[in-house]
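Remarks on the structure that follows.
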Amino acid sequence: MTCTLRDLNSLLEICCRCPAHNPSTAFAPTTKVRVSSDVRGIFALPVQKDHKPYNGLSPEHLETMKAVSLMLDAAGPKLEDGISKAKELLEERINPELMRDALGIYLTHSKDAQQRKIFPPPLKNHPFFSTKTRRPANVAGEICTADTLHGHALLSYWRDDYDLNDSHYYWHMVYRGAGGDNSKNVGDFDRHGEVFLYVHSQMVARYETESLCWSLPLVRPWNQYDDFLENGYAPISSLIEHYGGYPPFSTWYSIRNPDMPDTLNVTIPRARLEEWRDNIYAAIRKGQFETTSKDKPLVLTRDNCLNFVGGILDAQYPSLNKLLGGCSLDEERYGNLHNYGLGKFAEMAYRNKPGEKSPYGLTISNFGAPRDPCFWRWYKHLQYYGRLAATRYPQDITAHRAEVVLSNLVVRLQDRSSPHYLDGHITTFLGPPAVNFMESKAKLGHEPYEWNVQVKSCRRSPPSKENPQTLTLRLFIAAEDLMNDYHSWIEMDRATVQLTDESAITKVRLDTDSSVARKMGNYGEPDPRYASAVFRHGWPQNLMLPVGKVEGMPFVAFCIATDDGIPDPAPAPPFHHYHDPRGMGYPFNRAWTQLTEDSTGKASIRTIISNAELYPFITSTTFKIYRTTKFETKQIIQPTTVTWFNTIRGYFKDADRACMRSEYGYDLYNYDHVMLHADAILDATASKRMPLQMGKYTQDNPDPEHPLWTVKMCENFRAWLLNGCPKGTDPA
């Protein structure tokens, strides 16, 4: 089913209702649109009892949501047009959860939104979050230790991490799938199916490594659909009102939860999913997927296998079919396994209670699904499809070797005074969680670290300034116990290097430089250089390292040099082309011919990456991660001398004050007003939306007499905010 605007009226009946309702719970009709405040207001709207439940995994609900996003886009060329239409639809009782999804897509991919730097608000703007502070709670929850919790509950601190869930929430705004025609709402994504497999496989690798740090077993994949969940799950107290839990030994219902209404395509029988599962496995083993043209199957190759396998799991048929030259994949045969599978888990927690706002379990929610332990069993199962394809289509890891010799790889703390600096080990810590951001048990972090490696060219024609040598360094880590499993390697960074002479260089990368990490601090704290939404779905900085062990847990670091360069990702649309020419997660994305063709039985990943003579473009080293505990997270953010009176007040011009008083009713010369709205001010100035330029001047061509804030000004304001907004002494 492909939705058009003509179909919208009938689809809206699924997720909205238009009876008499309390007007105070929605936007009042208005002719004036205040873009930033209206966007924040829409994302903060709670679901009311008279809203029809929204299931983000149901094809009908998804088509409605995508049609709403199209309506916002069709309302006019300016953001004001789309936001005005959103407010109109909310008056007609569109479910706010549906509108958040639709508006998030619209803002992420709208040219006007990108030019004006208006992005979807962070997760903390969701109505479930009652506070706006970025700072951890003063009264912390219990620190997580192995003798207080057992099994998957031990990892609740990791699953409930705010930054993990915020990252996942943004990922789904950028990458949309589930049967809709992406070319009609956000455009086609290059290698979208491969992205789907890679991202979720990396999530599983990180989660399993975290489990190993606590001596827990690896995740058991949900390969058998009549399996059961030994442990029950209940969302944290602030979510239990909104999403259901399930008791121990729960399993999928064979038909549907008997408490659920018999609504078409909200859930389907287990046997249908088993049929899709087996058909996809069979297609990978056979090396081809069936199409509607019996004599034109889609033949898998080394280059396309992961993209098509991932795309079919995620039901990205409209986009995939465009690659087939006139025929279509057999959707009846392969189905929509990913989303209906999550729906079967959500169905286990269904609550048939009058006025229930969201009767399903957390797996229907993009912002909260990783909190549920069943999420990880499901994605471990989906990883197996990638494993099967990766084994069937191996690769020669020398094919893209850079003509260099790598040596002296080191991963270590940045602090030279640390007792672990000379040993080349790293320290993590468990500190108090931000309970007001729905974290539980602890907050994982790490001391600042760096990695460096020596690079020397061995190219036949030596590099020079006139003829430089460009290459990419790719860094991974794995728990030493898991290093012989391709899919347990965690990607840490990719960096392009240019050599201009024969002498060896040492490439140094800080943890915050990582190309796979989010470019922001904890709790969505914006970085002025990376305010665009496209940078917000990387891996959280605080979770880049596994927690390790108190006595130190051994890890292996690996670096490979490939003969390519990776351009910086575009900060604004069009960003639909994946910028790395190699496979995602290369070289661990597929099996190695160096292993599959080995006849001695002695080859392994361990022996290959330690063989510098045969593979000089590869190097590795070992290090340990030591786990510590911090019972207090109070930090002093530099510079500490910034106060309201000596710095911040002077940042606001008379024109800024007049604009804010007119548009939003608060006074930028008033300390209390600025302190109350400091988060929004930092976000707007860091992303260059403010100070607002008038007349012939624009945000890209600002008035020299009324310039945008510099990076230093943003950093000072950030430090002032995080240090508690010190007032200082009035010089008057």
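Yeah, the Cβs are placed from backbone N, Cα and C, and that goes for glycine too.
Feature annotations, reproduced from Swiss-Prot:
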- H168 to A: Impairs the catalytic activity (MUTAGEN)
- H168, H172, H200: Zn(2+) binding site (BINDING)
- H172 to A: Impairs the catalytic activity (MUTAGEN)
- R176 to A: Impairs the catalytic activity (MUTAGEN)
- H338 to A: Does not affect the catalytic activity (MUTAGEN)
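Take the mean position of the Cβ atoms of H168, H172, H200, the recorded Zn(2+) site; other residues of that chain with a Cβ within 8 Å of it are W171, Y175, V199, M203, N366, A369, P370. Neighbour density for H338 (mutagenesis position): within 10 A of its CB lie 23 other CB atoms from the protein chains shown.
Least crowded of the recorded positions (H172, H200), judged by neighbouring Cβ atoms within 10 Å of its own Cβ: H172. The two recorded residues, H338 (mutagenesis position) and H168 (mutagenesis position), have Cα atoms 16 Å apart.
Calculated from their C-alpha atoms, the gap between H168 (mutagenesis position) and H200 (Zn(2+) binding site) amounts to 10 Å.
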